[in-house]
Amino acid sequence: MSEMAELSELYEESSDLQMDVMPGEGDLPQMEVGSGSRELSLRPSRSGAQQLEEEGPMEEEEAQPMAAPEGKRSLANGPNAGEQPGQVAGADFESEDEGEEFDDWEDDYDYPEEEQLSGAGYRVSAALEEADKMFLRTREPALDGGFQMHYEKTPFDQLAFIEELFSLMVVNRLTEELGCDEIIDRE
């Protein structure tokens, strides 16, 4: 019974921890990225235990510069005086009218499939291609031979065959009697 009590306590603690993490609780301060200082404060949770809460930027963020060096423009600084808000321009960017298109890298990229195989790799590839051709040439006759060897095991609907045969014989006689074959030959 004590195991059940321990499990229920663990379940309650885990659900409390999950509820503390869920967004929209309102107990966490709303902060912008990179603002504030890094301070540790103790905050009581619903279960009564105190938890550590970190505020402010992380150490990696402090080590990196927050602003772009002077002379270079970043997206956070906004557009220059001559630019419209939705337009991004710089020394590195060229419009499609002024220079090459962006997808020209595909022309310069060497695809491994296009490289010539040399040595043992080429011989193995050629042998596999030859075996594939041989298989394709022998597959159909082998299937036909297998059918002929085991024809007694294959299903054959004699009634359907006889009906089809008689219908073709009747159609052929009717076309001869009516002279339809002469009309078909003229066209």
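Heads up, the Cβ atoms here are built off N, Cα and C, so glycines get one too.
For the mutagenesis result Leu178 to Ser, the note given in Swiss-Prot is Abolishes RB1 binding. Around Leu178 (mutagenesis position), no same-chain residue six or more apart in sequence has its CB under 8 Å from its CB. A helical conformation is recorded for Leu178 (mutagenesis position) in the three-state DSSP classification.
Among the sequence features in Swiss-Prot, the mutagenesis site Cys180 to Gly is noted as follows: Abolishes RB1 binding.
What Swiss-Prot says about the mutagenesis result for Glu182 to Gln is this: Abolishes RB1 binding.
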